[in-house]
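Below is one structure, written out as structure tokens, with a few remarks after it.
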Amino acid sequence: MGDSGDAVMARWLQSAGLQHLAASSTSSSSASTAGGGVDPRGGGGVGVGALGGGAGGGSLLPSLLMQGYGPQSIEEKQRLYMLLRSLNFNGETAPPSISEPYTPTAQSFGGGNSLEGFYSPELRGELGAGLLDLHAMDDTELLSEDVASEPFEPSPFIPKEMDEDDDDMLPGSQPGPSDNYNAVANEKESTARENNVAKIKVVVRKRPLNRKEVSRKEEDIITVHDSSSLTVYEPKLKVDLTAYVEKHEFCFDAVLDEQVSNDEVYRETVEPIIPIIFQRTKATCFAYGQTGSGKTYTMQPLPLRAAQDMVRLLHQPVYRNQNFKLWLSYFEIYGGKLFDLLSDRRQLLMREDGKKQVCIVGLQEFEVSDVQIVKEYIERGNAARSTGSTGANEESSRSHAILQLAIKKHIIVTDTRRQRDRDANESKNTKAVGKISFIDLAGSERGADTTDNDRQTRIEGAEINKSLLALKECIRALDNDQIHIPFRGSKLTEVLRDSFVGNSRTVMISCISPNAGSCEHTLNTLRYADRVKSLSKGSNTRKEQPTGPTIPSSKDSSSAPSYPMPIETEEIANQIQEKRPVETSRKAAENFTSNSSMEPDRNPVSMIPSYSNRGKEENGSSGLNDRERVDLNSSRISYNSKPQSVQSSANLQEEEKVTKVSPPRRKAYRDDKPERQSNYAKKDSGPETSRPGYKVQQAKQLQQQQRPTSASASQNSSRQSEKESSCDDVEIDAILEEEEALIAAHRKEIENTMEIVREEMNLLAEVDQPGSLIDNYVTQLSFLLSRKAAGLVSLQARLARFQHRLKEQEILSRKKSSR
């Protein structure tokens with residue numbers, strides 16, 4: 001049975017990659033049986049020579065190896081390692097034998113506990129701590145260089161489409177799970193790329209010095225440090241005319257120096273926006289800067305490159321199957337008016353439809369499918385654009401040119417009745433998907449630099465600056481996510497209204513001049529751009545305003561504790577009560593019908609003679625309803641009043657309502673406040689003053705005493721006013737008559753003057769005739785001039801009299817008003 005155990009061990013070692021141990025195990029099998037070895041079938045006894053010189057370990061090895069397939073302890077694993085180490089101390093290796101891999105049988109799983117009683121003293125000495133130090137042992141002999149590698153076979157459960165490319169797929173094959181995974185990954189990448197596109201991007205481009213500036217030996221005052229920052233060195237003079245340089249640093253999304261080409265400008269500004277236009281995005285790209293800074297030069301190639309990329313995307317199957325088409329329109333805004341540059345400068349009208357969408361009536365759009373056609377349209381529009389000469393640029397753009405490239409989806413018409421008119425109304429059968437607008441703004445100007453310009457040029461500059469300011473405010477509102485965007489500030493922002501709402505993107509290219517003479521213009525442009533760029537999302541203006549302290553209404557006041565209010569709190573309540581809206585007073589007036597038991601002298605609300613006065617009175621009186629109830633209850637308890645007193649109090653309440661029709665003045669009420677406070681203090685002093693109808697009786701007596709005097713005074717004042725009004729009417733009628741006479745005299749004088757002028761013209765014509773007499777000319781001219789002078793003198797005298805009458809009337813009116 002020893003040979004069979006050696007064969008099993010050899011096969012197992014080969015399957016485990018330990019072929020070099022097969023020779024040592026085979027040679028030790030005979031020695032193990034002679035020295036009292038271990039039965040290879042996993043017997044019970046172990047001889048003394050089992051570990052003698054390492055020879056007996058070969059028979060112990062198969063049983064230990066078989067234990068690896070069943071449950072084993074840490075000590076058994078350590079014994080296996082020590083036996084494997086003792087088998088190859090001499091370093092002898094045997095050539096690997098080719099055999100089938102060994103598969104253990106069911107009998108081999110039963111030797112899990114065959115060596116539980118095996119504890120060698122030598123093994124106990126080395127493994128006394130119970131743990132094996134693997135770093136202290138030399139296990140390099142366990143590795144073999146002659147390991148036969150077998151070819152790797154893929155798992156049959158993995159689909160083969162994962163290893164194949166999409167281009168190698170068969171035409172009729174269905175997309176597998178890998179296609180869906182790739183589609184999801186691509187969609188995530190595109191979404192991330194769209195999110196990375198900023199809502200507002202500010203790019204600054206510096207132009208090189210031109211010939212005129214080089215001939216004047218002007219210096220370059222702008223230094224571009226990296227792709228996002230620059231420094232402006234502004235030359236200045238101190239008060240003592242000492243020259244110094246002031247440094248200004250700016251940071252933007254991108255800074256392009258004079259070495260950057262237009263292709264790089266396109267890749268930095270417009271190229272990231274093109275893919276998202278096909279996903280219902282409206283983009284705007286405009287160049288801003290002083291006149292002569294290179295705006296038109298920067299903007300000219302951008303629409304061509306954008307059209308090229310858009311046409312390329314339209315040819316893709318995704319968009320071609322959706323019937324997407326590219327449309328082009330080109331117009332300008334000059335002096336607040338719109339002109340179509342592709343239709344012989346025909347004037348356009350801007351209207352709003354029922355959906356609050358801006359529509360340009362009469363604007364002609366052209367469907368384009370080739371970049372060459374786009375180039376021809378742009379050249380045609382540039383030739384018709386308004387230009388002029390300024391002090392800084394001989395051919396300056398005096399209008400805002402807007403080139404729009406729109407992606408529209410064509411709707412297939414199936415009705416035969418509408419099919420005949422489809423060619424005529426092809427643009428109506430489309431649905432807008434996205435749009436990008438390229439705006440070549442007119443140059444900004446300062447009033448100090450336009451002194452040598454004519455009036456028309458200055459008017460153009462004022463209109464340009466107004467529209468640029470409105471555009472800046474719209475961009476600020478857009479970046480702050482404000483609800484209201486002031487697009488009605490100018491025609492430019494009204495036209496671009498749809499580019500500032502919804503899903504929109506804006507790219508601003510600030511063009512600057514590097515010469516020292518344009519330093520102030522450059523700084524203004526950079527500050528304009530920096531103000532647009534520096535807008536943060538955190539400074540949102542749509543924040544909730546802090547709510548101030550609120551005063552409880554009449555409903556809440558009834559539940560409040562009924563304590564007497566001090567003077568300071570009453571004044572504060574009066575001030576806040578005056579600022580209440582009319583609605584609050586109306587609500588209080590409605591509540592007054594249910595809470596009508598109150599006193600007029602205890603009304604804590606300021607009485608203003610206005611239409612909302614009554615509501616405020618009732619509101620304030622209802623506010624002290626509980627306190628009055630406490631007073632009434634105390635008076636009833638102290639005096640044990642009978643039901644007759646209830647009837648008298650009801651009568652008094654009716655009298656109170658009558659007195660409330662004519663409220664007292666505010667001034668008198670304010671003077672009466674200390675008296676009311678003293679009345680509050682005197683409540684507990686005597687029984688008569690605490691009665692609720694006592695003060696009402698006093699008020700009635702005072703009113704009866706004042707009635708005759710007030711009636712007589714009112715009669716006298718009415719008589720005097722009637723006399724004064726009759727006198728005033730007479731004087732006003734006289735003044736009006738004199739005014740009409742003066743106007744008639746002026747008209748007559750104008751007619752006489754015109755007649756005299758005709759006679760003078762005839763007189764000059766006669767003098768020019770040959771043979772005319774100079775004496776007749778002098779005599780007639782003297783007569784005409786005297787007539788003219790007499791008419792002017794009479795008109796001037798009439799005017800002086802009327803002016804004197806007006807002054808007298810003004811003095812009298814002042815005296816009457818002082819009385």
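Note: Cβ is positioned from N, Cα and C throughout, glycine not excepted.
Marked as domain 'Kinesin motor' by Swiss-Prot: 199-535.
Taken from Swiss-Prot, the feature ATP binding site covers Gly289, Gln290, Thr291, Gly292, Ser293, Gly294, Lys295, Thr296.
The Cβ of Leu492 (mutagenesis position) has Ile333, His400, Ile439, Ser467, Ala470, Leu471 as same-chain neighbours under 8 Å, each 6 or more residues away in sequence. Under its mutagenesis entries, Swiss-Prot includes Leu492 to Phe with the note: In srs3: Small and round seed. Shortened panicles and internodes.
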DSSP, reduced to three states, assigns Lys295 (ATP binding site) to helix
Return the count of C-beta atoms lying within 10 angstroms of the C-beta of Gly294 (ATP binding site), excluding that atom itself.
20
Residue among the binding-site residues Thr291, Ser293, Thr296 whose Cβ has the most other Cβ atoms within 10 Å
Ser293
Other CB atoms, at most 10 A from the CB of Lys295 (ATP binding site)
26
Please classify the secondary structure at Leu492 (mutagenesis position) using three-state DSSP.
helix
Whole-number mean pLDDT, the domain 'Kinesin motor' (199-535), equals 83
